[in-house]
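Before any comments, here is the structure.
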Amino acid sequence: MINRDNKKAITKKGMISNRLNKFSIRKYTVGTASILVGTTLIFGLGNQEAKAAENTSTENAKQDEASASDNKEVVSETENNSTQKNDLTNPIKKETNTDSHQEAKEAPTTSSTQQQQNNATTSTETKPQNIEKENVKPSTDKTATEDTSVILEEKKAPNNTNNDVTTKPSTSEIQTTPTTPQESTNIENSQPQPTPSKVDNQVTDAINPKEPVNVSKEELKNNPEKLKELVRNDSNTDRSTKPVATAPTSVAPKRVNAKIRFAVAQPAAVASNNVNDLITVTKQMITEGIKDDGVIQAHDGEHIIYTSDFKIDNAVKAGDTMTVKYDKHTIPSDITDDFTPVDITDPSGEVIAKGTFDLNTKTITYKFTDYVDRYENVNAKLELNSYIDKKEVPNETNLNLTFATADKETSKNVKVEYQKPIVKDESNIQSIFSHLDTTKHEVEQTIYVNPLKLNAKNTNVTIKSGGVADNGDYYTGDGSTIIDSNTEIKVYKVASGQQLPQSNKIYDYSQYEDVTNSVTINKNYGTNMANINFGDIDSAYIVKVVSKYTPGAEDDLAVQQGVRMTTTNKYNYSSYAGYTNTILSTTDSGGGDGTVKPEEKLYKIGDYVWEDVDKDGVQGTDSKEKPMANVLVTLTYPDGTTKSVRTDANGHYEFGGLKDGETYTVKFETPAGYLPTKENGTTDGEKDSNGSSVTVKINGKDDMSLDTGFYKEPKYNLGDYVWEDTNKDGIQDANEPGIKDVKVTLKDSTGKVIGTTTTDASGKYKFTDLDNGNYTVEFETPAGYTPTVKNTTAEDKDSNGLTTTGVIKDADNWTLDSGFYKTPKYSLGDYVWYDSNKDGKQDSTEKGIKDVTVTLQNEKGEVIGTTKTDENGKYRFDNLDSGKYKVIFEKPAGLTQTGTNTTEDDKDADGGEVDVTITDHDDFTLDNGYFEEDTSDSDSDSDSDSDSDSDSDSDSDSDSDSDSDSDSDSDSDSDSDSDSDSDSDSDSDSDSDSDSDSDSDSDSDSDSDSDSDSDSDSDSDSDSDSDSDSDSDSDSDSDSDSDSDSDSDSDSDSDSDSDSDSDSDSDSDSDSDSDSDSDSDSDSDSDSDAGKHTPVKPMSATKDHHNKAKALPETGSENNGSNNATLFGGLFAALGSLLLFGRRKKQNK
């Protein structure tokens, strides 16, 4: 930091940690213009980085008339190009851009007004008074003559005074070339020139004020010249003898404190391994360097600060790497090409990691040193400064900035703003330092001339070493450049359709027209001055100036260069607009007289860790006490960063590089199996124990008294007994034995299993080598046992249950017992019987059913047993525990489940599946009953005639109706008819009558029909079929229908001697087949309708629609007269046909 009052710089001597030179380019504006600060850059030690800032200042200069008798003083501004500065190891470089414009007017000077034109800063205007015109385009008017031998008038102005300058137009001819600096050109000076209130663009390279300059005593002894440089005043000493104006302290360059910690490339001796996954970011943020308002003033040198706190895992080894990523719109340096990061170090200066920067990816790759092998639990901090990359951001815009440490990202939204030109009438200009080459000692300035493309008359641009205020006044500021015939000046014209980037930085000049040879350039316009005569212009131009500078001691920089645009306004007066750029690089020192600050002394702390066998907290009181190796000791610095070491074989540890007056914390990790001993056991600080954590402040000396002691933690036992509690009272009785092989589990207070064992032959168990604390003991219930009641008596005689808590407090615990008793077994079962009366109750006369399968399932549905009933219908399952079960009875073939739950539980039927719960008792109430369905016998004979029909029976399967046996009687009637058929056959049919007798059998005779039916006695019904015949009647209708067909044949039935056919009709009904019957008419009944009945089957399908027909008279003699039988048969057949056809028609519909 520059001492602004004495203009002297001092250096600090000693170790420098993570210091970077910073170069700021700034433009200061006092009045209407804003302060524009360029870039603050921080690089590795010895590397100089520039920070560009644009500063514009507007000043209202008051000028009063002065008498012609005023002394005329010609001042030539000279620059000491080899200024001497204090020896600064790490200079801070600041660049300041100052713009000014002023119009000279006649004698009575009015206060200049500030105007804004096209969103630009305006300056004051005064009438010209004997001031020489600079390179104005030739005119016929004598007042517009040009004087190329300009002699600058720079006056030192006292603070708080207004300076008035009176000038008169010169009537003499202007020389075409400048004379020596001492020549006068009619410049009258009535008062000191006003001190500009505007400050140049200044770039400040800020370094931590506490960091000393890296100059050793030996270096000073061996190099006296360096010592002389350190105590020698800056070139300000020379300047103090010159009548030049100095910038007021109010416009001095701003200093931006921007720390950055990064490092130089690591030698590739160790294999690289990216360990981003082992880096834990604990805190990171992005902040703005000047004002936290969401706006980055890029030309103000406002930097972006990225801070990151992170932990380095102990698994990280030397040679491993991590990455830090910049946002792609930012860059570490704004005006230099040196992007070398500095080391990441701890507060004592030890290097943790070194880094390299990749410009293409905007990424730093850090490689860890053996620091991570020597220390543990390393916490690090990273603070990076960056600036808007004008190549990526040529114009104002909104950005979302994203930075990342070890791929962990953080973001911030900002708006980027750039400077505006300084404007006075048609004069409008702006400039920046766009590049700094610290090797060649060159600086590049980019100037926008007439960026607003106004109609500017008699345009001249002057480039000057030193400062130019916004109003065009010249002043000596904070630095200088060398402008001579070797200075590179290029001029480019901007086409009407081209737009200048707002960043004021050109990366490709080839896109613009090179008009250098079309303008008049005078590089010797004055001492360290050049002038460009543009004439009348209405286009924008770019001027590129590359000038030399003289570095100070230790490469300090004080580079300042201003520009002024002069035009003739509509009143034929000159209007001025000025702009200044400055780079300052100085060391952060506290000011002073230039003497060397004593080297900062660093201190150490540490000492000893021992095993305190006698636990008294004092070292050496027991011969068995010894040092403890490998104990982890952690040092916490004032900024919160940490590092850890382990004690050596002698129990010793040490931390060095500590600063006086700062406070540190030391923590000792308690080794496994030990406890901290008593603290401060004696008044002797060298012999006591300081405990697990101690805070110490360095007071000008080392502190090697930070000791601590530990003693071995005693171990204890836990356990006792598992026994069979035969009387189930929960108390251990003398005659009750222990239970062997019971599993016991021990858990710590967090629930973690720390041991498992089993009881011995006596039921005893134990766990050993336990520390004080709370434990949980869990007993596993042995097979065939049940836990007894718990907590019934004294702790050492009761049962603690299946789970209990045991506490160890400086003693064994032998009270954790558990008791069990043998679990009783139970039985389940009972009886399956034949419920002959179907009432669902077990009667004394009803017998059991043998060989019924019974299955037992547990609560999960798993089969745990299967058995069959014995000859008495009894069954049972034994050896069952209390619980839920399901009993499943398999229904015997041919039997039907009887009604359930009709009476008392031990006498009723429980159904095919029964859920049962056993609770401490047997259950013999699980019974079930079945009965057999009624079946008709087959007198199969009876019909056997009608057997022929029987087929029809098969129709008659609907016989199953037959159950309505009784109907079947009516069938029998039909039989009787059929008998009549049987007539043809044989009276034996009439037997069938006897069938009819059997009718009671429900004629299952008709069974006889379809014996196939036979099972279906209901078949027998087939008579009932015959019912169904009665159905059949209706069927028979249908039959008869069918008959009817056949009947028409059937008539031939009549042939068929036997009505039986017609009867058989009833069979025949059994189906329209009967057609065929009729065919078969051949009475032989043999139509035994069996034939007919084949077709009958479809009819049987519809038979149940007619099973309500009237029954035929039960059997009778055939003496109704066979003579009439034929006639009636025919009639019935015809009627049946009609009905059948009608019915079919209906069905078809």
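Just so you know, glycine gets a Cβ as well, placed from its N, Cα and C.
Per Swiss-Prot, the feature domain 'CNA-B 1' maps to 602-714.
When pLDDT is averaged over the domain 'CNA-B 2' (715-824), the result is 92. The domain 'CNA-B 2' annotation in Swiss-Prot covers 715-824.
Per Swiss-Prot, domain 'CNA-B 3' is recorded for 825-935.
Looking at Swiss-Prot, the entry for natural variant Ala206 to Thr says: In strain: BM12987 / O24.
Natural variation at this site is recorded by Swiss-Prot as Ile207 to Thr, annotated: In strain: 80s-2 and BM12987 / O24.
His329 (variant position) has a Cβ environment of 23 other Cβ atoms inside 10 Å. Secondary structure at His329 (variant position), taken from DSSP and collapsed to helix, strand or coil, is coil. The annotation that Swiss-Prot gives for the naturally occurring variant His329 to Glu reads: In strain: BM12987 / O24.
Here the residue is the original one, but Swiss-Prot notes a natural variant at this spot, Thr595 to Ser: In strain: BM12987 / O24.
As a natural variant entry, Glu599 to Asp appears in Swiss-Prot alongside the note: In strain: 80s-2. Around Glu599 (variant position), taking its Cβ as the centre, 15 other Cβ atoms fall within 10 Å, counting all chains.
DSSP assigns Ile698 (variant position) to coil in the three-state reduction, outside any helix or strand. Listed in Swiss-Prot is the natural variant Ile698 to Asn, annotated as follows: In strain: 80s-2.
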Report the same-chain neighbours of Ile698 (variant position): residues 6+ apart in sequence with Cβ closer than 8 Å to its Cβ, ordered by sequence.
Tyr603, Ile605, Leu658, Lys659, Asp660, Gly661, Glu662, Thr663, Tyr664
Distance between His329 (variant position) and Glu599 (variant position) at the Cα atoms, whole Å?
41
Go ahead and report the DSSP secondary structure tallies for the domain 'CNA-B 2' (715-824): helix first, then strand, then coil.
0 helix, 52 strand, 58 coil
